[in-house]
Amino acid sequence: MTELETAMGMIIDVFSRYSGSEGSTQTLTKGELKVLMEKELPGFLQSGKDKDAVDKLLKDLDANGDAQVDFSEFIVFVAAITSACHKYFEKAGLK
């Protein structure tokens, strides 16, 4: 597999690993999203002191209003974070 194919598979695996423990295997609940972020993106929540960060994130990601994050909504989040990191590293001259 190519590097990009491997990366895509890893994103799918991460979503699957955290979805389904509280509800459907096709979506992340608020609790599942929080655990995913704590384990996979610890710096994202750690830097903020806002206790409602996961609630706000869920509201922003939940395009269809079902109080859960499906894979399409999750991948938009991953793409946005990746884009922000890319811009940061370009500005820092680390690319």
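For all residues, glycine too, the Cβ spot is worked out from N, Cα and C.
This is the original sequence, none of the listed changes applied.
For the domain 'EF-hand 1' (12-47), the list of distant contacts is 53-55, 57-58, 61, 66-71, 74, 81: same-chain residues at least six beyond its ends, Cβ to Cβ under 8 Å. Taken from Swiss-Prot, the feature domain 'EF-hand 1' covers 12-47.
Counting every protein chain shown, 21 other Cβ atoms lie within 10 Å of the Cβ of Glu32 (Ca(2+) 1 binding site). The Ca(2+) 1 binding site annotation in Swiss-Prot covers Thr25, Thr27, Glu32.
What Swiss-Prot lists as domain 'EF-hand 2' is 49-84. Mapped onto DSSP helix, strand and coil, the domain 'EF-hand 2' (49-84) counts 23 helix, 2 strand, 11 coil.
Annotated Ca(2+) 2 binding site per Swiss-Prot: Asp62, Asn64, Asp66, Gln68, Glu73, in sequence order, evidence recorded as a curator's inference. The Cβ neighbour count for Asp62 (Ca(2+) 2 binding site), using a 10 Å radius and every protein chain shown, is 18.
Just so you know, the Cβ of Asn64 (mutagenesis position) picks up 10 other Cβ atoms within 10 Å once every protein chain is counted. One mutagenesis experiment named in Swiss-Prot is Asn64 to Cys, and its note says In S100Ppa; permanently active, interacts with EZR and PPP5C in absence of calcium; when associated with 21-S--G-23, K-68 and S-73.
Record note (Swiss-Prot), mutagenesis Gln68 to Lys: In S100Ppa; permanently active, interacts with EZR and PPP5C in absence of calcium; when associated with 21-S--G-23, C-64 and S-73. The unchanged residue is displayed. Neighbour density for Gln68 (mutagenesis position): within 10 A of its CB lie 21 other CB atoms from the protein chains shown.
According to Swiss-Prot, the mutagenesis experiment Glu73 to Ser carries the following note: In S100Ppa; permanently active, interacts with EZR and PPP5C in absence of calcium; when associated with 21-S--G-23, C-64 and K-68. Its Cβ placed at the centre, Glu73 (mutagenesis position) has 18 other Cβ atoms within 10 Å.
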Per-state residue totals over the domain 'EF-hand 1' (12-47) - DSSP helix, strand, coil: 23 helix, 2 strand, 11 coil
Cβ-based isolation winner (fewest other Cβ atoms within 10 Å) among the binding-site residues Thr25, Thr27: Thr25
Surrounding residues of the domain 'EF-hand 2' (49-84) on its own chain - C-beta under 8 Å, 6+ positions past either end: 11-12, 15, 23-24, 26-30, 33-34, 37, 41
All-chain count of other Cβ atoms within 10 Å of Asp66 (Ca(2+) 2 binding site): 10
